[in-house]
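The structure appears below as structure tokens.
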Amino acid sequence: MTLSIIVAHDKQRVIGYQNQLPWHLPNDLKHVKQLTTGNTLVMGRKTFNSIGKPLPNRRNVVLTNQASFHHEGVDVINSLDEIKELSGHVFIFGGQTLFEAMIDQVDDMYITVIDGKFQGDTFFPPYTFENWEVESSVEGQLDEKNTIPHTFLHLVRRKGK
């Protein structure tokens, strides 16, 4: 299994505000779709509820401690240990609590860095480049629908870190 994080955060590591993305960036949504289609997404219940439905053409797995949680098209797990039992390419999709729990266990991270500062109430955990090697860094294209400067980073964990 390959275990990755996929996330977008601003310069202050904001990832959300009131259970929504604080920005609208279609390029990032397209990037996420390209990377995750055909693979597995693991997300917390609050993240799933903010999306409202399973993302198509992916296995959607929701981690929750609520025994009553059920949703068509979603597999439910109740512990972090169950993530290790998944196969294929598994993307940790959020939110904050799941990122905090998994950042030290993932092989790599796909991060869209939003070049701005947004109001937020959820954050991506701190990370340093001494633990991560930049595999790629691509500036996002700006146009009438994508007006916020952004960079797509792929970071790979350094050996022994």
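Each Cβ is built from the backbone N, Cα and C atoms, and glycine gets one as well.
None of the substitutions listed is reflected here, since the structure keeps the original residues.
Going by Swiss-Prot, these are the annotated features:
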type    : residues                               : note
BINDING : Ile6, Val7, Ala8, Asp28, Arg58, Thr112 : substrate binding site
BINDING : 7-8, 15-20, 44-47, 63-66, 93-98        : NADP(+) binding site
DOMAIN  : 2-157                                  : domain 'DHFR'
MUTAGEN : Val32 to Ile                           : 3-fold increase of KM for dihydrofolate
MUTAGEN : Gly44 to Ala                           : 5-fold increase of KM for NADPH
MUTAGEN : Phe99 to Tyr                           : Trimethoprim resistance
Including all protein chains shown, what's the count of other C-beta atoms within 10 A of the C-beta of Arg58 (substrate binding site)?
18
Taking the residues Ile6, Val7, Ala8, Asp28, Arg58, Thr112, which the record names as binding substrate, find the longest CA to CA distance and state it in Å to the nearest whole number.
20
Top Cα neighbour of Val32 (mutagenesis position) in the set of recorded positions Ala8, Gly44, Gln66, Gly95, Leu98:
Ala8
When DSSP is mapped onto helix/strand/coil, what comes out for Asn19 (NADP(+) binding site)?
coil
Nearest-integer angstrom distance between the alpha carbons (Cα) of Phe99 (mutagenesis position) and Ala8 (substrate binding site):
12
Cβ neighbours within 10 Å, counted over all protein chains: which one of the binding-site residues Asn19, Gln66, Thr112 has the most?
Thr112
